[in-house]
Amino acid sequence: ILGTILGLLKGL
């Protein structure tokens, strides 16, 4: 889901 992608970006 989009939430997962956003989570990865925040992890960077």
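Note that Cβ sites are derived from N, Cα and C of the backbone, with glycine treated the same way.
Where a substitution is noted, the model still shows the residue that was there originally.
The mutagenesis experiment Leu6 to Pro is recorded by Swiss-Prot, whose note states: Loss of antibacterial activity, and loss of alpha-helix structure. Of all Cβ atoms in the shown protein chains, 10 besides its own fall within 10 Å of the Cβ of Leu6 (mutagenesis position).
Every protein chain considered, the tally of other Cβ atoms within 10 Å of the Cβ of Gly7 (mutagenesis position) stands at 10. Quoted from Swiss-Prot, the note on mutagenesis experiment Gly7 to Pro is: Loss of antibacterial activity, and loss of alpha-helix structure.
Using a 10 Å radius centred on the Cβ of Leu8 (mutagenesis position) and all shown protein chains, the other Cβ atoms total 9. Record note (Swiss-Prot) on the mutagenesis of Leu8 to Pro: Loss of antibacterial activity, and loss of alpha-helix structure.
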